[in-house]
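Trainee: If you scroll down you'll find the structure; I have some questions about it.
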Amino acid sequence: MAIIPLAQLNELTISSSSSSFLTKSISSHSLHSSCICASSRISQFRGGFSKRRSDSTRSKSMRLRCSFSPMESARIKVIGVGGGGNNAVNRMISSGLQSVDFYAINTDSQALLQSSAENPLQIGELLTRGLGTGGNPLLGEQAAEESKDAIANALKGSDLVFITAGMGGGTGSGAAPVVAQISKDAGYLTVGVVTYPFSFEGRKRSLQALEAIEKLQKNVDTLIVIPNDRLLDIADEQTPLQDAFLLADDVLRQGVQGISDIITIPGLVNVDFADVKAVMKDSGTAMLGVGVSSSKNRAEEAAEQATLAPLIGSSIQSATGVVYNITGGKDITLQEVNRVSQVVTSLADPSANIIFGAVVDDRYTGEIHVTIIATGFSQSFQKTLLTDPRAAKLLDKMGSSGQQENKGMSLPHQKQSPSTISTKSSSPRRLFF
C-alpha cells in the first residue's frame, strides 16, 4: 500500500496540469478509482457524529492513504504451446513475472517434464502417445482437438489469455490456433504472442509458420508476431546459437509482461482491465516495441528507442490503438513519465485509442523501460513484413526519414552496437517487431 503526503499529492496534480493527457490518466485511473482516504475509513467504521467530526479534524494532518490495487484483479493465464511456447513460459517464470497463471501444453511428455509451469497439460495422448508430432502441424491440430475438453477446463475462469508459441513446428503451429479458438469462443480476451522462425531454419518451417499464423489470426483478438531474424540486428556476431533462441524467448516474455504488468502491478498510473480490453479486443495484428535506457536523458531515449525502432515511423502512425507501459525504480519522476508520454503521443495518430501505465519496480532502479503495443494493422501488412525483408527495410528507411521530416526532429536512428544487448548498459536499447 502506497502512502503519499496530501501536500505532495496536491503538488503532483498541479504540476502535471501542463500535460492534459497525463493528468487525465492519473486522475481518472489512480486517484478517482483507487485512492481511499484514511478519513473516509475512520468515518465509515466509527459511529457518532461528534466522533466523526473529531476524527475528520484530526485527519487533516494525516497522510492520504491510497491503495492502487483493485478489489478484484483480472485473472490472467499464459498458455505456452509446443516446445517454443514451453521455453517462453519457463523464461517468464524465471524472470519473476507475477500475478499470472502459467500453463504448458505439449504432445511430448518428456518436454513437459522440463517445464517450470505449475499446470502442465499433455494433449493428444491417444494420437501421439506422448512422443510429439515430428514437426507435423496437422498432428498438432488433431492432438488439440482430441483434448479440447481438457484445454477448455484449463482456460475456465480467465479474463485474459495469452497464447505463446514458436510458429513453424508441429505442436505450436497446429495446436495454438485450436487453443485460441477455444479461448475466444468462451469470451476471454485472447492475445497471441508468437515467433516467426529464423531464415536458416528452412523454407518448409517458414511456410508452416505462415499457415499457422493465418489460422491463429482468425481466432485471437490481438496477434503479435516476432520475426526471429530481427534479433540478428541486436545480437552480437559472436552470440551462441542457444543464446539467440533465449533472446527470442525473452522477447516473448517482454510482450506478455508489458501488457500484464499494466493490469496487475500497482502503479503510479493505474490502468484497469477494461481499458486494456478496449484497445486490444478484435484489434487484429499488433507490433511490439521495447526501449531501455539508464543514461542522463533516459526517459526520452527509452521512448525514442521504443518508437523509432524499425517500422515504427509507419506503424505507430497507422495504429488504431496503442498500449504502453513505463517501468522504473523508485527514482523515476513524474516529469520523466510525462516526457515518455509526450514522445509517444506526438507520434501516434490523434484518433488512436491510447492507454498507458506507469509502474515502480525496485529491480529497475537507475533504468527506465518502455514497452509499446501498437494495434490495428491488417494481416496483409504483417505478411509483407514476414515474407519480404527488402520491403521491410524500405519501410524502415522511409519511416525513419519521414518521421524526422514531418516532426521536425533530428532523432538518432543508428545501428545497434553489440554492447547494447546488455541489460545494464548506459546506452539505450531498442526492439520493434
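Our numbering is plain: 1 for the first residue shown, then up by one each step along the chain.
The backbone N, Cα and C atoms fix where each Cβ goes, glycine too.
None of the noted substitutions appears here; every position holds its original residue.
So Swiss-Prot lists the following for this protein:
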{"type": "BINDING", "residues": "G83, G84, G85, N86, N87, G170, T171, G172, E201, R205, D249", "note": "GTP binding site"}
{"type": "MUTAGEN", "residues": "D159 to N", "note": "Forms long filaments with impaired midplastidial localization, heterogeneous chloroplast population, one greatly enlarged with numerous smaller chloroplasts per cell"}
{"type": "MUTAGEN", "residues": "G267 to R", "note": "In pmi4; reduced accumulation with impaired midplastidial localization in rings and filaments, giant chloroplasts, and altered chloroplast movements in response to blue light"}
{"type": "MUTAGEN", "residues": "D275 to A", "note": "Impaired GTPase activity"}
{"type": "MUTAGEN", "residues": "R298 to Q", "note": "Reduced accumulation, heterogeneous chloroplast population"}
{"type": "MUTAGEN", "residues": "G366 to A", "note": "In arc10; forms long filaments, heterogeneous chloroplast population, one greatly enlarged with numerous smaller chloroplasts per cell"}
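Give me the local environment of each listed feature.
Mentor: A C-beta separation below 8 Å, combined with a sequence spacing of at least six in one chain, links N87 (GTP binding site) to G80, G166, F245, D249.
The Cβ of D159 (mutagenesis position) lies under 8 Å from the Cβ of A74, R75, I76, Y188, L189, F273, each of these being in the same chain and 6 or more residues away along the sequence. In the three-state DSSP scheme, D159 (mutagenesis position) is classed as coil.
In three-state terms derived from DSSP, G267 (mutagenesis position) belongs to an extended strand segment.
Neighbour density for D275 (mutagenesis position): within 10 A of its CB lie 20 other CB atoms from the protein chains shown.
A 10 Å cutoff on Cβ-Cβ distances gives R298 (mutagenesis position) a total of 24 other Cβ atoms nearby, all chains included. In the three-state DSSP scheme, R298 (mutagenesis position) falls into the helix class.
In this view, G366 (mutagenesis position) is surrounded by 12 other Cβ atoms within 10 Å of its Cβ, with every protein chain counted.
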Trainee: Among the recorded positions G83, G85, E201, G267, G366, whose Cα is within 10 A of the Cα of R298 (mutagenesis position)?
Mentor: G366
Trainee: Of the binding-site residues listed here (G83, G85, E201), which is spatially closest to G267 (mutagenesis position) when Cα positions are compared?
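Mentor: Ranked by Cα distance from G267 (mutagenesis position), first place goes to G85.
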Trainee: Quick one: give me the count of other CB atoms within 10 A of the CB of G267 (mutagenesis position).
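Mentor: Result for G267 (mutagenesis position): 26 neighbouring Cβ atoms inside 10 Å.
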Trainee: Ranking the binding-site residues G83, G85, T171, E201, D249 by other Cβ atoms within 10 Å, which is at the bottom?
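Mentor: Comparing Cβ neighbours within 10 Å for the binding-site residues G83, G85, T171, E201, D249, E201 has the fewest.
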Trainee: Any idea what the Cα distance is from D275 (mutagenesis position) over to G85 (GTP binding site), rounded to a whole Å?
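Mentor: The separation of the Cα atoms works out to 27 Å.
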Trainee: Using C-alpha atoms only, work out the spacing between G85 (GTP binding site) and G366 (mutagenesis position) and round it to an integer in Å.
Mentor: 31
